[in-house]
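Enquirer: Feature annotation from Swiss-Prot assigns nitrate binding site to ARG89, ASN175, TYR263, SER411. According to Swiss-Prot, the feature nitrite binding site maps to ARG89, TYR263, an assignment based on experimental evidence. Among the mutagenesis entries in Swiss-Prot is TYR263 to Phe, noted as: Abolishes nitrate uptake activity. According to Swiss-Prot, the mutagenesis experiment PHE267 to Ala carries this note: Decreases nitrate uptake activity. Annotation of the mutagenesis experiment GLY268 to Ala in Swiss-Prot: Abolishes nitrate uptake activity. As a published mutagenesis entry, ARG305 to Lys appears in Swiss-Prot alongside the note: Abolishes nitrate uptake activity. For GLY367 to Ala, Swiss-Prot lists a mutagenesis experiment annotated as follows: Abolishes nitrate uptake activity; when associated with A-363 and A-365.
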Amino acid sequence: MSHSSAPERATGAVITDWRPEDPAFWQQRGQRIASRNLWISVPCLLLAFCVWMLFSAVAVNLPKVGFNFTTDQLFMLTALPSVSGALLRVPYSFMVPIFGGRRWTAFSTGILIIPCVWLGFAVQDTSTPYSVFIIISLLCGFAGANFASSMANISFFFPKQKQGGALGLNGGLGNMGVSVMQLVAPLVVSLSIFAVFGSQGVKQPDGTELYLANASWIWVPFLAIFTIAAWFGMNDLATSKASIKEQLPVLKRGHLWIMSLLYLATFGSFIGFSAGFAMLSKTQFPDVQILQYAFFGPFIGALARSAGGALSDRLGGTRVTLVNFILMAIFSGLLFLTLPTDGQGGSFMAFFAVFLALFLTAGLGSGSTFQMISVIFRKLTMDRVKAEGGSDERAMREAATDTAAALGFISAIGAIGGFFIPKAFGSSLALTGSPVGAMKVFLIFYIACVVITWAVYGRHSKK
């Protein structure tokens, strides 16, 4: 029988009977199974974000270990993982319904060991060409793609009224990997903890040694552990199975492209600022030891993402998103007042404080826009199936599939911000010697998002 205990075991068995919208089923079985899958998914996604943003901590240190790359080249290394991550999120978003959440989570976590090991060896050899670092940075992008499949997978496990909180937790705590990496990397690069594997330090002017390989090697054992945990502890849902053909129609929805734009402004800002903040700070305030502070912004943004999902469940995603974009525009304007002019003036503490506010709102908006996506696409699909005379069971199944596909595809668009923001900073600095040009573009974009959110979802919320 489908209600046997076999599918419930934490052995990765396929669950054939899954009805999270049924209150009795949810209380008796569903909540326990969903929670277990969520809390294994979270550390897997957290580690993926650590790997995805590795170059945000490594690039700023490459000159210290003997590499002579230009500032624009270093910005490019921080930006490229977001390019491959964004492109790969599209196919990754379709993988869970094809292969199952357990199998795909284990596979996608395990393969991240490859760029981590390779980068550790590359940074120890100053003859390593720039092209090799480009390849490794693109491979780190596989980690960024994990977000699409992870969020799609978790969306299948939870009922509609709990999806905002669940997706907020998974995404928010997963996003925490950026700050965890930026906190841990500066600590471990000062320690000879992998000498047995060939890790060699480089003498610094202050007499200390920099073991840059540790910044990537430190994640390898944890990736191995949670690959095993995903394989044996998570479940595949038979009800989530769907071919790519069944998932593609969601791309025809106009709301998909509107929400992609809004998510680009929120999550794209979060991941873009995470990738480029350390390098930008180093160019504007060269005397500041920025890696001592860099982790604070992503940490606050990740916490805010969890809050954004839960807050949207209570107040409505549109309302939270609209207010959030207004705040992002205000903080972007304030940032101009904190920068030095011709190398003179400026206040790092004011710059840092405003950027923390931007990280906060980018994280909050990431959670609120994701909640909007879940609500919008579930309702659109259920209304369509009901209008066609379909059953409630079919409506719920197709709604879950469409929502997961939309979440994955929109997350791919959002990840592009991780490329554009650091690349925009690098290009603006190369052309004008200042990041102001890039910041003006961001400000205009946030104002446009205020107008779009109000025009499409604010005035016509009932529609």
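In case you wondered, yes, glycine gets a Cβ from its N, Cα and C as well.
What you see is the original sequence, not a version with the noted changes.
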Enquirer: According to DSSP, collapsed to three classes, what secondary structure does PHE267 (mutagenesis position) have?
Expert: helix
Enquirer: I need the CA-to-CA distance for GLY268 (mutagenesis position) versus ASN175 (nitrate binding site), whole Å please.
Expert: 12
Enquirer: How many neighbouring Cβ atoms, not counting its own, are there within 10 Å of the Cβ of SER411 (nitrate binding site)?
Expert: 30
Enquirer: For the recorded nitrate site formed by ARG89, ASN175, TYR263, SER411, name the remaining residues of the chain with Cβ within 8 Å of the site's Cβ center, in chain order.
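Expert: Other same-chain residues near the nitrate site: PHE147, ALA148, MET151, GLY171, PHE267, ILE271, SER366, PHE370, ILE410, ALA412, GLY414, ALA415.
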Enquirer: Just give me the nearest neighbour of ARG305 (mutagenesis position) among the recorded positions ARG89, ASN175, TYR263, GLY367, SER411, Cα to Cα.
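Expert: The answer is GLY367.
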Enquirer: How many other Cβ atoms are found within 10 Å of the Cβ atom of ASN175 (nitrate binding site), counting all protein chains shown?
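Expert: I count 31 other Cβ atoms within 10 Å of it.
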Enquirer: Find, among the mutagenesis positions listed as TYR263, PHE267, the one whose Cβ has the highest number of other Cβ atoms within 10 Å in the structure shown.
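Expert: For the mutagenesis positions TYR263, PHE267, the Cβ with the most other Cβ atoms within 10 Å is PHE267.
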Enquirer: Which of GLY268, GLY367 has the fewest nearby Cβ atoms, counting only those within 10 Å, among these mutagenesis positions?
Expert: GLY268
Enquirer: List the Cα distance (Å, whole number) between SER411 (nitrate binding site) and TYR263 (mutagenesis position).
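Expert: Taking the Cα atoms only, SER411 (nitrate binding site) lies 7 Å from TYR263 (mutagenesis position).
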Enquirer: Can you tell which of ARG89, ARG305 has the most other C-beta atoms within 10 Å, given these are the recorded positions?
Expert: ARG305
Enquirer: Between PHE267 (mutagenesis position) and GLY367 (mutagenesis position), what is the CA-CA distance rounded to a whole number of Å?
Expert: 9
